[in-house]
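Colleague: This is the structure, below, for whatever I ask next.
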Amino acid sequence: MKKRVYLIAAVVSGALAVSGCTTNPYTGEREAGKSAIGAGLGSLVGAGIGALSSSKKDRGKGALIGAAAGAALGGGVGYYMDVQEAKLRDKMRGTGVSVTRSGDNIILNMPNNVTFDSSSATLKPAGANTLTGVAMVLKEYPKTAVNVIGYTDSTGGHDLNMRLSQQRADSVASALITQGVDASRIRTQGLGPANPIASNSTAEGKAQNRRVEITLSPL
């Protein structure tokens, strides 16, 4: 079993080293970048920890998870967020939730038609299922802060919109916490009609503005 664990780690770290290689402009030779080296070392350590912390039956699985998380940590902040972004894109495929990158931050835009009915702060089943996928990734990559912001369109009173947007942000946060995400990582805020991403003069624009954004930032 130990040989299998080390083989898994070696394969992961080797793949990372190859993918992280660059060409030295002075020698013309391929070299491993610092992030790739760090990721490879991290994968070896992570695989060992993952295997040791798992039961005999699950050691192979534990090694794989530990190797991935260790590689992300070893490769630095940028690599850590790169891997997390890729996993989120995979989980969010076909859900209607967009994943964008801004520097080292990852932003999930959850439109209202996915998450909530009109004037409601109760998550739809589709929204709850989507957040299950988000939570799975967040638990695998715990070194990120989670900022949940609720938005509305400009229809209705300002106080009502502020309250509703806060309630929706809180509902999303509660769902993540219920799925096992550490509550200490999460902050919520309701901004009502602020920061529109489309015009509030059309029904289509209003629909885009009714959303919850989850911003992930490195700790």
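Cβ from N, Cα, C; glycine included.
In this structure the noted substitutions are not present, so the sites keep their original residues.
On a predicted model such as this, the values are computed, not experimentally measured, just so you know.
According to Swiss-Prot:
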DOMAIN    103-219  domain 'OmpA-like'
MUTAGEN   Phe116 to Ala  Does not suppress BamB ts-mutants
MUTAGEN   Gly150 to Ala  Partially suppresses BamB ts-mutants
MUTAGEN   Asp153 to Ala  Does not suppress BamB ts-mutants
MUTAGEN   Gly156 to Ala  Does not suppress BamB ts-mutants
MUTAGEN   Leu164 to Ala  Partially suppresses BamB ts-mutants
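Surface or core, plus neighbours and distances: that's what I need for these features.
Modeller: The DSSP secondary structure for Phe116 (mutagenesis position) is strand.
The 10 Å shell around the Cβ of Gly150 (mutagenesis position) contains 31 further Cβ atoms across the protein chains shown.
Under the DSSP three-state reduction, Asp153 (mutagenesis position) is assigned to coil, being neither helix nor strand.
With a 10 A radius on its CB, Gly156 (mutagenesis position) counts 13 other CB atoms from all the protein chains.
In sequence order, Ser119, Ala121, Gly150, Thr152, Gly190, Gly192 make up the list of same-chain residues 6 or more apart from Leu164 (mutagenesis position) whose Cβ falls under 8 Å from its Cβ.
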Colleague: Could you give the Cα-Cα distance between Asp153 (mutagenesis position) and Phe116 (mutagenesis position), in whole Å?
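Modeller: Cα-Cα, rounded: 14 Å.
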Colleague: Which residues does Phe116 (mutagenesis position) neighbour through Cβ under 8 Å, counting only same-chain ones at least six apart?
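Modeller: The list for Phe116 (mutagenesis position) reads Thr122, Leu123, Lys124, Gly127, Arg168, Ser171, Arg210, given in order along the sequence.
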Colleague: Could you please provide the mean pLDDT value for the domain 'OmpA-like' (103-219)?
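Modeller: Across the domain 'OmpA-like' (103-219), the average pLDDT comes out at 96.
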Colleague: So if I draw a 10 Å sphere around the Cβ of Asp153 (mutagenesis position), how many other Cβ atoms end up inside it?
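Modeller: Cβ-Cβ neighbours of Asp153 (mutagenesis position) within 10 Å number 20.
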